[in-house]
Amino acid sequence: MIGQKTLYSFFSPSPARKRHAPSPEPAVQGTGVAGVPEESGDAAAIPAKKAPAGQEEPGTPPSSPLSAEQLDRIQRNKAAALLRLAARNVPVGFGESWKKHLSGEFGKPYFIKLMGFVAEERKHYTVYPPPHQVFTWTQMCDIKDVKVVILGQDPYHGPNQAHGLCFSVQRPVPPPPSLENIYKELSTDIEDFVHPGHGDLSGWAKQGVLLLNAVLTVRAHQANSHKERGWEQFTDAVVSWLNQNSNGLVFLLWGSYAQKKGSAIDRKRHHVLQTAHPSPLSVYRGFFGCRHFSKTNELLQKSGKKPIDWKEL
């Protein structure tokens, strides 16, 4: 039909048009509906508009990457932000020297989640030890004065027992069976050792014996109730720092759990003594007669360090 185009005509070459004399006025590109400019068939015929000052011209290659100085500034700002976050999350009663070297953990998502979990648990249940005693092990000596590391698993879950040192209980709570077996081994291994009549091992901790549980809190009367909540990752970080930044430490790994946790210890740099756990269930499988306490002192003396007075309780 005259005056109408077929679909095919849109894909056919346009017939040549007659050239008319130039108009005395400058040509202006026409507009279509609502004043929108019609597209020209030849983009090269339309002068390109210059981008405003400060903007890249269309089609120009992307700008060069950030300079080394800019990247360094970004990293420093990020590190400063993490430090501020860590400072807000410092737990109650965390020793200063330990905080200096371990505060990097406080801003990590797992630790923030862990602190939230423990806080929520305390709202609904009795949790041991109380908040100000969870990190007793950081208050007894400077992190750089640690000489011996004894790894435990889980805090005691009875009233007034756990106070932030593995195997240790507060006075006047009687020593639990595992600690009683430790005292029995001491009485045969260390000359003149006498049962102290209590279970508080703070005297060892003040001499540089780190008494560290893998999990640092527990719900009352429910052993292992706070396992796999993040404590293991945090105490792994503690052991890792000591492993990498100290020399000649003596690690006492009693039982398969402690031995697994200490499997990454550099045995060329430190001393590792392993045996069965002092629990009544396993004490006769190697703990009695292990002589770990006298052996520890021999190793410390070889390293030029002052031995532990195991009687000082």
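Just so it is clear, glycine is given a Cβ too, placed from its N, Cα and C backbone atoms.
Among the mutagenesis entries in Swiss-Prot is Phe11 to Ala, noted as: Loss of interaction with PCNA; when associated with A-10. Loss of interaction with PCNA and RPA2; when associated with A-10, D-77 and D-84.
Per Swiss-Prot, mutagenesis Arg19 to Asn or Gly is noted as: Impairs nuclear sorting.
The note that Swiss-Prot attaches to the published mutagenesis Lys50 to Asn or Glu is: Decreases nuclear sorting; when associated with N-49 or E-49.
For Phe167 (uracil binding site), applying a Cβ distance below 8 Å and a minimum sequence separation of six or more within one chain yields Ile150, Gly152, Ser178, Leu179, Ile182, Leu201, Leu211, Pro278. Taken from Swiss-Prot, the feature uracil binding site applies to Gln153, Phe167, Asn213, His277, supported by experimental evidence.
Experimental mutagenesis is annotated in Swiss-Prot for Asp154 to Glu or Asn, with the remark: Loss of uracil-DNA glycosylase activity. Sequence-distant contacts of Asp154 (mutagenesis position), defined by Cβ-Cβ distance under 8 angstroms and a gap of at least six in the same chain, are Asn213, Ala214, Val215, Val218, Ala223, Asn224, His226, Lys227.
Per Swiss-Prot, active site, proton acceptor is recorded for Asp154.
Sequence-distant neighbours of His157 (dsDNA binding site): residues of the same chain at least 6 apart with a C-beta under 8 Å from its C-beta are Tyr128, Val218, Arg219, Ala220, His221, Gln222, Ala223, Ser225. Marked as dsDNA binding site by Swiss-Prot on the basis of experimental evidence: His157, Ser178, Ser256, His277, Ser279, Ser282, Arg285.
The annotation that Swiss-Prot gives for the mutagenesis experiment Asn213 to Asp reads: Acquires cytosine-DNA glycosylase activity. DSSP assigns Asn213 (mutagenesis position) to a strand in the three-state reduction.
Sequence-distant neighbours of Arg285 (dsDNA binding site): residues of the same chain at least 6 apart with a C-beta under 8 Å from its C-beta are Ala276. When the Cα atoms are compared, Ser282 (dsDNA binding site) and Gln153 (uracil binding site) turn out to be 15 Å apart. Counting other CB atoms no more than 10 Å from each candidate's CB, the recorded positions Gln153, Ser178, Asn213, Ser256, Ser279 peak at Asn213. For the dsDNA site listed in the record, the two most distant Cα atoms among His157, Ser178, Ser256, His277, Ser279, Ser282, Arg285 lie 25 Å apart. Taking the mean position of the Cβ atoms of Gln153, Phe167, Asn213, His277 as the uracil site, the remaining same-chain residues with a Cβ inside 8 Å of that point are Leu151, Gly152, Asp154, Cys166, Ser178, Ala214, Trp254, Gly255, Tyr257, Ala258.
The distance from the Cα of His277 (uracil binding site) to the Cα of Ser256 (dsDNA binding site) comes to 8 Å.
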